[in-house]
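One natural variant catalogued in Swiss-Prot, S57 to A, is accompanied by this note: In strain: Isolate KIZ211013. Taken from Swiss-Prot, the feature heme b b562 binding site applies to H83, H182, supported by similarity to another entry. The annotation heme b b566 binding site is assigned in Swiss-Prot to H97, H196 on the grounds of similarity to another entry. Look at Swiss-Prot and you will find H201 tagged as ubiquinone binding site.
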Amino acid sequence: MTNLRKTHPLMKIINNSFIDLPAPSNISSWWNFGSLLGVCLIIQILTGLFLAMHYTSDTLTAFSSVTHICRDVNYGWLIRYLHANGASMFFICLFLHVGRGLYYGSYMFMETWNIGVVLLFAVMATAFMGYVLPWGQMSFWGATVITNLLSAIPYIGTDLVEWIWGGFSVDKATLTRFFAFHFILPFIIAALAGVHLLFLHETGSNNPSGLVSDADKIPFHPYYTIKDILGVLILLLVLMLLVLFSPDLLGDPDNYTPANPLNTPPHIKPEWYFLFAYAILRSIPNKLGGVLALVMSILILAIIPMLHTSKQRSMMFRPISQCLFWILVADLLILTWIGGQPVEHPFIIIGQLASVLYFLLILVLMPLASIMENNFLKW
């Protein structure tokens with residue numbers, strides 16, 4: 001008799017995705033972040049569901065309802081901080097996952113990569129709308145500043161912003177619709193993640209060498225299931241350390257002040273994971289130019305496969321590209337730092353230089369380095 005897990009219509013899908021899946025024998029811990037992102041998404045959906053049971057999406061009661069969750073609901077503080085810091089862990093895993101893809105040439109799986117870019121945009125949109133919900137000062141002003149960027153779109157800009165706001169400013173209508181979108185988007189993300197996996201399993205995983213690994217495959221279970229469990233335990237350890245010892249480390253103190261449209265905070269800034277994009281936005285003095293640079297800073301990922309000029313897939317054997325990759329990482333860290341600084345003299349010029357370097361590295365220097373390395377292979 002054949003095993004039920006190989007014949008049952010539903011079990012068969014699970015079996016071919018997580019048990020009998022042929023996986024390269026040499027994938028490193030950088031391949032753990034896909035499963036960690038899945039775990040993050042599950043944590044966010046579960047904690048978010050319990051928060052939604054007690055939250056009210058009304059401008060008069062939103063802030064108080066979050067306070068009520070933290071003070072009066074059983075373990076409400078834990079659920080709230082797991083959700084807030086879970087978002088930070090989500091983005092850490094996302095950035096490492098994308099970085100891995102860039103380093104090892106995983107972007108050559110075009111469908112998987114492009115769905116990944118769509119997923120990145122969806123997660124960023126979800127996180128932005130979630131940040132508005134507690135209705136603190138930074139929630140309100142962050143929503144005002146970021147939605148206002150759409151007014152830079154010629155001709156339809158102003159109408160578009162007022163349509164999104166549901167009025168002439170960020171108000172009750174905005175908060176209610178942001179809550180609705182924030183609730184539905186994670187389920188769309190989960191569906192997209194399923195499609196992401198579907199396309200990945202059409203080709204099989206990439207590996208650190210970038211070479212075809214068909215001749216040397218091992219079953220996903222038990223080798224990578226146990227490896228993923230270790231990754232999950234480390235993720236949960238870091239998350240719990242954050243939540244239980246310094247839950248407000250990554251947050252903004254301004255968000256503990258209820259939203260007040262009459263009082264603008266001295267420094268409006270988004271959560272830490274958007275600071276690099278915010279720095280790129282601010283480094284261009286023109287509004288439309290800034291918005292275009294902001295969108296392009298993420299959308300540039302979609303054209304990375306077209307910029308691949310190397311004869312090798314991975315950067316494992318390409319020292320010049322490796323150097324440029326780590327310069328890019330350092331540049332993004334500098335942009336993140338600049339995004340959190342006030343707009344004044346040394347920070348403005350540093351931000352502008354870092355923004356130029358970001359696009360220069362991806363569009364010019366890395367493709368050129370790959371061509372150079374191709375020529376070295378001829379010697």
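Positions of Cβ are set from backbone N, Cα and C atoms, glycine also.
Here the features listed in Swiss-Prot are placed on the structure.
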residue	record	CB count, 10 Å
S57	variant position	21
H83	heme b b562 binding site	21
H97	heme b b566 binding site	20
H182	heme b b562 binding site	21
H196	heme b b566 binding site	21
H201	ubiquinone binding site	14
H83 (heme b b562 binding site): which of the recorded positions S57, H97, H201 is the nearest Cα neighbour? S57
Measure from the Cα of H97 (heme b b566 binding site) to the Cα of every one of the recorded positions S57, H182, H201, then give the nearest. H201
Alpha-carbon distance [H196 (heme b b566 binding site); H182 (heme b b562 binding site)] in Å: 21
At the Cα level, what's the spacing in Å between S57 (variant position) and H196 (heme b b566 binding site), rounded? 32
DSSP state at H196 (heme b b566 binding site), helix/strand/coil: helix
DSSP on S57 (variant position), three-state: which is it? coil
